[in-house]
Amino acid sequence: MPEEGSGCSVRRRPYGCVLRAALVPLVAGLVICLVVCIQRFAQAQQQLPLESLGWDVAELQLNHTGPQQDPRLYWQGGPALGRSFLHGPELDKGQLRIHRDGIYMVHIQVTLAICSSTTASRHHPTTLAVGICSPASRSISLLRLSFHQGCTIASQRLTPLARGDTLCTNLTGTLLPSRNTDETFFGVQWVRP
C-alpha cells in the first residue's frame with residue numbers, strides 16, 4: 001500500500017479559513033468603493049460652473065445704441081439669446097463689469113449697417129473704441145480702431161483688468177452698427193491671474 005503524506009502532521013491555524021473568507025470581500029469592497037468615489041468625483045467636476053473652475057468668460061451681442069448724442073454701444077448676454085453668455089462678469093446698464101482680477105483676452109467685431117466701401121470712406125472718420133470707463137481712476141483706452149474704407153473691423157488684445165472695471169465700447173461717426181449677431185459681438189475671456 002502506498003504511503004500517504006510524510007507522517008508529520010502540519011498544524012493549521014484555526015483562523016486561516018476565517019481570515020481568507022473575510023479578506024476577499026474586504027478587498028473587493030474597497031475596490032468597489034474606490035471606483036464609485038472616482039466616478040462621483042468626475043461627475044462633480046463636469047457639473048461645476050465655469051466660474052468655480054476659474055473661467056470668467058462673456059460673449060455678448062449688441063442690444064441697442066444710445067441716443068444719437070451717446071456714442072456708447074449697449075450689450076446683452078444670456079442663453080436665451082443663442083450664442084451669447086455670461087459666466088463671471090456681469091452687465092451693468094449694457095456695459096461689461098469684471099468680477100475677478102487677471103489678464104483677459106478682450107475681443108470685438110463691429111460691422112456697420114447699410115454700408116459699402118464707398119459709404120465707409122465718405123463717412124470717415126468712423127471709429128470704434130473699447131476702454132475701461134469705470135472706475136474713473138482706471139479710465140483708459142484699450143482699443144481704438146478706424147473703419148477707413150471697410151465696413152467691418154475686428155480686433156483683440158490681452159490686457160490686465162481688475163475687479164470692478166467696467167468696459168465700454170463707443171462708436172463715433174454717423175453710421176450705425178449692424179444688429180446681426182454674426183457681424184457685431186463683444187467679449188472677454190479670463191486667461192490667468
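Backbone N, Cα and C define each Cβ position, glycine as well.
Original residues only.
According to Swiss-Prot, the domain 'THD' annotation covers 56-191.
Cβ contacts within 10 Å of Gln61 (mutagenesis position), excluding its own Cβ and spanning all protein chains shown: 21. Here Swiss-Prot notes a mutagenesis experiment, Gln61 to Ala, with the remark: Decreased CD27 binding.
Mutagenesis annotation in Swiss-Prot: Thr65 to Ala, described as Loss of protein expression; the structure shown retains the original residue.
Sequence-distant contacts (6 or more apart, same chain, Cβ under 8 Å) of Ala80 (mutagenesis position) do not exist in this structure. One entry in Swiss-Prot concerns the mutagenesis experiment Ala80 to Arg or Phe. Its note says: Decreased CD27 binding.
Among the mutagenesis entries in Swiss-Prot is Cys115 to Ala, noted as: No effect on protein expression but loss of CD27 binding; when associated with A-151. DSSP assigns Cys115 (mutagenesis position) to coil in the three-state reduction, placing it in neither a helix nor a strand. Just so you know, the Cβ of Cys115 (mutagenesis position) picks up 19 other Cβ atoms within 10 Å once every protein chain is counted.
In Swiss-Prot, a published mutagenesis experiment is listed as Cys133 to Ala, annotated Loss of protein expression; when associated with A-168. Here the Cβ of Cys133 (mutagenesis position) has 19 other Cβ atoms within 10 Å, regardless of which shown protein chain they belong to.
What Swiss-Prot notes for the published mutagenesis of Pro135 to Ala is this: Decreased protein expression. Reduced to three states, the DSSP call for Pro135 (mutagenesis position) is coil. Long-range neighbours of Pro135 (mutagenesis position) (same chain, six or more residues apart, CB within less than 8 Å of its CB): Gly164, Asp165, Thr166.
Counting every protein chain shown, the number of other Cβ atoms lying within 10 Å of the Cβ of Ser146 (mutagenesis position) is 15. Among the sequence features in Swiss-Prot, the mutagenesis site Ser146 to Asp is noted as follows: Loss of CD27 binding.
Looking at Swiss-Prot, you'll find the mutagenesis Cys151 to Ala noted as follows: No effect on protein expression but loss of CD27 binding; when associated with A-115. The number of other Cβ atoms within 10 Å of the Cβ belonging to Cys151 (mutagenesis position), over all protein chains shown, comes to 19.
A mutagenesis experiment is reported in Swiss-Prot for this position, Asn170 to Gln, and the note states: Decreased expression and decreased binding to CD27. Annotation for Asn170 (mutagenesis position): spatial neighbours Pro71, Arg72, Leu73, Leu128, Ala129, Gly131, criterion Cβ-Cβ under 8 Å with sequence separation of six or more.
Rounded to a whole number, the distance between the Cα atoms of Cys151 (mutagenesis position) and Cys133 (mutagenesis position) is 26 Å. Under the DSSP three-state reduction, Gln61 (mutagenesis position) is assigned to strand.
Over the domain 'THD' (56-191), the average per-residue pLDDT in this prediction is 89.
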